[in-house]
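This report concerns only the one structure given below.
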Amino acid sequence: MRKFAYCKVVLATSLIWVLLDMFLLLYFSECNKCDEKKERGLPAGDVLEPVQKPHEGPGEMGKPVVIPKEDQEKMKEMFKINQFNLMASEMIALNRSLPDVRLEGCKTKVYPDNLPTTSVVIVFHNEAWSTLLRTVHSVINRSPRHMLEEIVLVDDASERDFLKRPLESYVKKLKVPVHVIRMEQRSGLIRARLKGAAVSKGQVITFLDAHCECTVGWLEPLLARIKHDRKTVVCPIIDVISDDTFEYMAGSDMTYGGFNWKLNFRWYPVPQREMDRRKGDRTLPVRTPTMAGGLFSIDRDYFQEIGTYDAGMDIWGGENLEISFRIWQCGGTLEIVTCSHVGHVFRKATPYTFPGGTGQIINKNNRRLAEVWMDEFKNFFYIISPGVTKVDYGDISSRLGLRHKLQCRPFSWYLENIYPDSQIPRHYFSLGEIRNVETNQCLDNMARKENEKVGIFNCHGMGGNQVFSYTANKEIRTDDLCLDVSKLNGPVTMLKCHHLKGNQLWEYDPVKLTLQHVNSNQCLDKATDEDSQVPSIRDCSGSRSQQWLLRNVTLPEIF
């Protein structure tokens, strides 16, 4: 009997422990689920503290997100909403971990504590919840608190409900002041940024796009350069966040900003002269002729002094070159700080529509910057893009007055001292179409790329792909590509201009109208029956098919 009672006690005790274990297991399991939901960015509860070690989960440490096959169709539909993989973005934590992609020399740099404060201004229009809030969290989690004055979110007339009251409720719970400012009507990036800058309080204004992720140590190097010289405007290295997988890929510290003949921003290799100026130290900032425009920091007072943005420009486009020219020509400095890295989702297409169409807006903006800042070189641009001259570009008197007040240098100074490797040839004999006398067709780059054959097509008189420059170096040039022949009878290809003559040296005879390739001693000829879309090169015969009319343009003296 005693033994039976003892067994009952043991059994009851064991049962209690089993029940207690089950309770604890269920409790912590549910807690983990709560944490997981919170990390994935559901707008409830407080935000997580800065990530100290890599999490486990989709996209952690910047790794790509792979969507299962059964969800591919849904993924494609969701992609159309923002022109990036929204499904992948929503699977990633709002405070995901990222690799430290800085150069080793950057990781040991020490910055003073008394750097200026910054307001981070982020403009958004119908942005995805996950990308917008991931931008905000990355700023908060990876910025020294005493340097981050506030974050200003400027809503450019978004239509999505979750960007209204739910957004305001969410950001109120963050540990840094986050203000949501609303534009009354769709105004575009330029005017929305001006609104954000006007309400900001920091000593420095940092502009970011709404689909960025800041990495460790991103802010201090930017603020340190501005503290060193308040007239220095600084950009981080822009890393790539894949629009397909949200993989985080480090950008290169060996590229800087330039522009092509059509005034489109382009990345080009950092020239040797800039490497020499830095004595080979890649951790030092790169002086860049232009900036991409989406991500940069500027002293708030200096921003006002040099004229903020041109408020006469519409929506987006051209404002980055305009402010770049203005900074350099009016006594400032523009740098890429190689120890600062910020990721950006690069999309292949824009999900937005613009009143009047994108082309019309960009033409107007480019016309304004050309008229105010490019002096006689604006004529070069107008030959490339004659449609620009037909747009109404508004009143520029206040911008011309600003240039006079600031005693800014001419554009020729900018090309000679800041951007001597510009694609714009400063010395040339001819600019325009190159027309074959027999066929009445024109050379055409066909929007082809480096190492592809130059084309020939019916002359259309609209500039663009049919504009070639016969330069003072006797190159036949289209933007940064030159006509090149490496063997007898061709083909005639387009290669990067190397300025070493050789295979890119052409002699034009204004009497015979021939374009003779000096190395091969052959002449440019019309297309052959075998390939009707490319010119040929043959032994010089004096035939009409080897005669070419070059458009000689009378421009103001710029030689």
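FYI, residue positions are counted from 1 along the chain as it appears here.
Every residue, even glycine, has its Cβ placed from backbone N, Cα and C.
Here is what Swiss-Prot records for this protein:
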MUTAGEN   Asn95 to Gln  Induces decrease in glycosylation
MUTAGEN   His125 to Ala  Induces a strong decrease in activity
MUTAGEN   His137 to Ala  No effect
MUTAGEN   Asn141 to Gln  No effect
MUTAGEN   His146 to Ala  No effect
BINDING   Asp156, Arg186, Trp316, Arg347, Tyr352  substrate binding site
BINDING   Asp209, His211, His344  Mn(2+) binding site
MUTAGEN   His211 to Ala  Loss of enzyme activity
MUTAGEN   His341 to Ala  Induces a strong decrease in activity
MUTAGEN   His344 to Ala  Loss of enzyme activity
DOMAIN    431-551  domain 'Ricin B-type lectin'
MUTAGEN   Asn552 to Gln  Induces decrease in glycosylation
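For the domain 'Ricin B-type lectin' (431-551), residue counts in helix, strand and coil come to 9 helix, 51 strand, 61 coil, using DSSP. Residue pair Asp156 (substrate binding site) / His125 (mutagenesis position) shows a Cα separation of 5 Å. The number of other Cβ atoms within 10 Å of the Cβ belonging to Arg347 (substrate binding site), over all protein chains shown, comes to 12. Here the mutagenesis positions are His211, His344, and the one ringed by the most other CB atoms within 10 angstroms is His211. Among the binding-site residues Asp156, Asp209, the residue whose Cβ has the fewest other Cβ atoms within 10 Å is Asp209. Put simply, of the binding-site residues Arg186, Asp209, Trp316, Arg347, Tyr352, the one whose Cα is nearest the Cα of Asn95 (mutagenesis position) is Asp209.
A mean pLDDT of 93 is what the model gives for the domain 'Ricin B-type lectin' (431-551). Summarising the environment of His125 (mutagenesis position), the number of other Cβ atoms within 10 Å of its Cβ, over all protein chains shown, is 21. Annotation for the mutagenesis positions Asn95, Asn141: lowest Cβ count within 10 Å of the residue's own Cβ, Asn141. One residue stands out among the mutagenesis positions His137, His341 for having the most other Cβ atoms within 10 Å of its Cβ: His341. Under the DSSP three-state reduction, His146 (mutagenesis position) is assigned to helix. Note: the Cα of His125 (mutagenesis position) and the Cα of Arg186 (substrate binding site) are spaced 9 Å from each other. Rounded to the nearest whole angstrom, the C-alpha distance between Arg186 (substrate binding site) and Asp209 (Mn(2+) binding site) is 17.
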